[in-house]
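Copied over from Swiss-Prot:
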- 20-139: domain 'C-type lysozyme' (DOMAIN)
- Leu34 to Arg: In lysozyme-2 (VARIANT)
- Glu51: active site (ACT_SITE)
- Asp69: active site (ACT_SITE)
- Thr85 to Ser: In lysozyme-2 and lysozyme-3 (VARIANT)
Amino acid sequence: MTKYVILLAVLAFALHCDAKRFTRCGLVQELRRLGFDETLMSNWVCLVENESGRFTDKIGKVNKNGSRDYGLFQINDKYWCSKGTTPGKDCNVTCNQLLTDDISVAATCAKKIYKRHKFDAWYGWKNHCQHGLPDISDC
């Protein structure tokens with residue numbers, strides 16, 4: 001039993017070490033590469049900074065409804081991603097696919113959420129970005 005606990009601890013540490021934290025300008029460059037609308041770029045950066053702290057592997061605390069949020073964009077598993085190994089829900093992805101350093105899958109899902117709900121789908125944006133956005137002019 002002790003061997004399994006140690007193994008799990010080592011694996012958890014190894015997985016966390018692989019996580020990426022974007023710099024603000026690094027995030028802007030990656031979002032541009034993935035085709036995000038330049039006129040909304042400050043909003044996306046603000047959202048990511050307030051939802052995940054720019055960490056690709058962020059898993060949020062359990063929400064009141066029992067759901068969780070995953071990845072850079074903190075995408076919710078109640079509607080958008082499947083907790084299992086089979087892709088599903090509205091983005092047709094697993095939640096683990098949203099936790100990788102390659103954010104292309106997460107970005108596609110985030111764009112889908114935005115198309116349907118705008119930024120109102122994210123509390124991080126609603127609570128922190130409506131009245132002030134980060135300056136990304138140097139990026």
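Glycine is treated like the rest: Cβ placed from N, Cα and C.
No substitution from the list is modelled in this structure, which keeps its original residues.
What you are looking at is a predicted structure, and each value in this text was computed from that prediction instead of being measured.
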Rounded distance in angstrom between the Cα atoms of Thr85 (variant position) and Glu51 (active site): 24
Glu51 (active site) versus Asp69 (active site) - Cα distance in angstrom: 9
Packing count at Glu51 (active site) (other Cβ atoms within 10 Å of its Cβ): 23
Separation of alpha carbons, Glu51 (active site) and Leu34 (variant position) (Å): 19
Three-class DSSP secondary structure - Asp69 (active site): strand
Least Cβ-crowded entry, counting other Cβ within 10 Å, from the recorded positions listed as Leu34, Asp69, Thr85: Thr85
Coarse DSSP state, helix versus strand versus coil, of Thr85 (variant position): coil
Mapped DSSP class for Leu34 (variant position), helix or strand or coil: coil
